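If you check Swiss-Prot, you get these features:
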type     : residues      : note
DOMAIN   : 26-110        : domain 'Inhibitor I9'
DOMAIN   : 116-606       : domain 'Peptidase S8'
ACT_SITE : Asp144        : active site, charge relay system
MUTAGEN  : Arg365 to Ala : Decreased catalytic activity and dimerization ability; when associated with A-418
MUTAGEN  : Phe367 to Ala : Decreased catalytic activity and dimerization ability; when associated with A-418
MUTAGEN  : Arg418 to Ala : Decreased catalytic activity and dimerization ability; when associated with A-367 or A-365
ACT_SITE : Ser538        : active site, charge relay system
Amino acid sequence: MELLHLLLFSWALSAHLFLALAQRSTYIVHLDKSLMPNVFTDHHHWHSSTIDSIKASVPSSVDRFHSAPKLVYSYDNVLHGFSAVLSKDELAALKKLPGFISAYKDRTVEPHTTHTSDFLKLNPSSGLWPASGLGQDVIVAVLDSGIWPESASFQDDGMPEIPKRWKGICKPGTQFNASMCNRKLIGANYFNKGILANDPTVNITMNSARDTDGHGTHCASITAGNFAKGVSHFGYAPGTARGVAPRARLAVYKFSFNEGTFTSDLIAAMDQAVADGVDMISISYGYRFIPLYEDAISIASFGAMMKGVLVSASAGNRGPGIGSLNNGSPWILCVASGHTDRTFAGTLTLGNGLKIRGWSLFPARAFVRDSPVIYNKTLSDCSSEELLSQVENPENTIVICDDNGDFSDQMRIITRARLKAAIFISEDPGVFRSATFPNPGVVVNKKEGKQVINYVKNSVTPTATITFQETYLDTKPAPVVAASSARGPSRSYLGISKPDILAPGVLILAAYPPNVFATSIGTNILLSTDYILESGTSMAAPHAAGIAAMLKAAHPEWSPSAIRSAMMTTADPLDNTRKPIKDSDNNKAATPLDMGAGHVDPNRALDPGLVYDATPQDYVNLLCSLNFTEEQFKTIARSSASHNCSNPSADLNYPSFIALYSIEGNFTLLEQKFKRTVTNVGKGAATYKAKLKAPKNSTISVSPQILVFKNKNEKQSYTLTIRYIGDEGQSRNVGSITWVEQNGNHSVRSPIVTSPIIEVW
């Protein structure tokens with residue numbers, strides 16, 4: 001019997017080890033193309049032959065899904081390599097083959113979930129819109145969850161013929177045929193082999209570029225949607241919706257499906273976009289914190305930059321914690337999210353005649369007129385459905401809810417209690433980003449809440465009337481940084497201040513699939529519509545992409561770095577009260593680690609005067625300085641053989657400055673020098689003088705203090721020195737250097753921030 005137990009145990013152990021070795025995963029594999037043997041006709045031939053050689057050299061094994069290694073995608077534009085399903089033994093064999101650089105497991109990617117053209121001061125008579133022809137013939141790629149092609153935002157009224165340089169396709173699939181593309185939506189493709197490699201039993205319910213989520217449709221219409229008249233979000237924000245670049249061409253690459261969102265599919269989408277000839281890429285997805293050399297968005301964006309394509313990416317919605325930012329690589333345009341000057345309201349009229357404009361997005365014309373209002377400390381915590389159920393005549397009663405710090409839970413409980421309406425007292429900035437408001441009611445601030453409570457306490461029969469579906473413009477202050485917008489510095493590389501720019505991202509009206517539920521009334525009435533309000537840096541990134549696209553149309557010779565520089569150095573750090581832009585998290589002045597250089601100003605970006613340009617070699621020099629292993633360097637840069645590392649430099653020619661200091665004893669000590677080179681993109685000769693604003697407890701100096709340009713496209717360099725001395729209690733401090741044109745109109749501003757490194761890690 002003991003022998004039998006021993007044999008059974010040995011068999012079980014062997015089976016367990018076999019399954020562990022045989023278990024396959026999808027890997028992203030980076031190869032050095034310079035080492036591709038001459039026998040292969042192209043990269044795909046090399047990749048498929050590599051997998052075939054693995055099959056021949058490694059004993060066959062079967063896991064739950066796969067009986068052999070399998071090639072998923074071949075990549076050659078934004079990176080060189082492939083994705084493949086491999087066991088650990090097969091991966092080990094692959095590592096021994098010529099050209100192998102690195103490999104890491106496929107991972108999931110997360111989404112970072114109108115009036116804004118007016119707020120951005122875009123107009124048809126002057127500035128960036130007419131100068132760029134509204135972005136005409138620039139091709140913007142939106143990598144997301146697909147598109148709803150029937151939307152009015154994607155009709156091609158007024159669009160000329162498709163540019164001949166376009167190489168992409170309109171790929172047919174489920175509920176999507178090639179005729180659904182047009183002169184606006186010139187391309188639609190989809191990528192889901194990574195999902196199927198992860199689990200071949202999955203049934204892709206919408207195997208096409210059609211959007212069943214809404215995120216992609218919304219983002220695409222923000223960046224380049226055509227003019228769509230007479231739209232609104234259930235009566236809020238009524239008017240004409242239009243994208244930032246309404247005459248730009250859209251190419252949609254769906255890599256995010258209901259069944260999953262994988263890195264291998266994302267890379268394939270970006271690789272194809274660059275091959276198709278797009279000018280700009282907008283992506284509103286990111287990862288949790290991972291190293292730069294495993295961040296596929298950063299790696300693929302580096303490859304896109306090398307081919308002259310700028311990537312605009314969302315900073316993420318994990319704010320307001322310091323260092324919470326995604327997509328902060330030096331070659332990416334990283335976009336933060338801000339509130340605009342538009343607010344949505346319901347007017348609260350008390351029985352004594354006092355009118356208060358409360359915040360509301362209740363999606364219907366509810367009839368709340370002269371209804372009784374009640375308030376008591378226990379009930380008005382609004383945290384107990386049981387207590388609220390004891391309210392007499394709830395269908396005709398308005399309850400006041402105190403601020404208990406959990407508005408969403410209060411709204412859920414109020415809705416389930418089926419009360420007539422509620423008056424919520426809250427100053428939580430998160431409340432004013434959500435478009436979900438299923439129960440009649442308004443949100444008022446604490447001061448207004450006291451007025452309402454005093455009225456109720458001092459009235460025998462207190463009543464109130466609430467009207468809904470109201471939209472107001474020119475709210476002050478605006479813009480304001482959204483509390484959820486992720487903050488820098490970037491964990492990818494601390495030496496550059498990120499994010500780069502602030503763009504509209506809170507309650508943005510844009511297109512949406514009409515068969516996807518958008519909001520609700522009560523607990524069981526689900527509503528859908530063609531246009532909805534959404535919030536997040538996901539909405540900010542396509543705004544920036546649309547502006548960048550128009551700058552590319554107006555200045556086709558500008559590099560990705562020049563476009564980003566123009567947007568940053570002309571950004572406005574002040575709000576519409578001409579005071580520093582505030583952070584809605586703490587109501588204090590925002591820093592460059594919250595909002596970048598400031599709020600994007602498209603018309604000023606058209607004519608920035610000077611730009612901080614950077615070549616692909618400049619980014620390579622930066623990578624050379626980061627003490628990466630050869631494997632890590634080549635994973636990003638593809639091949640060390642094709643790059644020169646003789647001049648490594650961590651000081652990239654960037655239009656912002658960050659100095660991170662360490663704490664030594666009771667004092668912080670810092671002295672850091674930066675070298676910058678600016679290019680004159682004005683009309684001709686010009687002279688600029690430096691205007692300095694030092695961060696608190698700092699001195700800054702610049703040499704030379706005057707830059708003289710004799711010709712357009714001439715370059716001049718300067719050195720900025722920051723010296724900081726302070727006690728350990730000091731935190732982030734802000735300054736700036738502005739090059740002011742003498743006898744001219746240009747003002748070229750770069751933010752400066754000093755911050756203790758201990759706050760990041």
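Note that Cβ sites are derived from N, Cα and C of the backbone, with glycine treated the same way.
So, quick note: what you're seeing has the original residues, none of the substitutions.
For Ser538 (active site, charge relay system), the nearest neighbour among the listed recorded positions (Asp144, Arg365, Phe367, Arg418), judged by C-alpha distance, is Asp144. Take the CB of Asp144 (active site, charge relay system) and look out to 10 A: across all protein chains shown you find 29 other CB atoms. Note on proximity: of the recorded positions Asp144, Arg365, Phe367, the one nearest Arg418 (mutagenesis position) is Phe367, by Cα distance.
Restricting the average to the domain 'Peptidase S8' (116-606) gives a pLDDT of 94.
Reduced to three states, the DSSP call for Asp144 (active site, charge relay system) is strand. Across the domain 'Inhibitor I9' (26-110), DSSP assigns 26 helix, 26 strand, 33 coil. Its own atom aside, the Cβ of Ser538 (active site, charge relay system) has 29 Cβ atoms within 10 angstroms in the protein chains shown. Mapped onto three states, the DSSP output places Ser538 (active site, charge relay system) in helix. Within the same chain, no residue at least 6 positions away in sequence has its Cβ under 8 Å from that of Phe367 (mutagenesis position). With a 10 A radius on its CB, Arg418 (mutagenesis position) counts 14 other CB atoms from all the protein chains. Here the Cα atom of Arg365 (mutagenesis position) is found 34 Å from that of Asp144 (active site, charge relay system).
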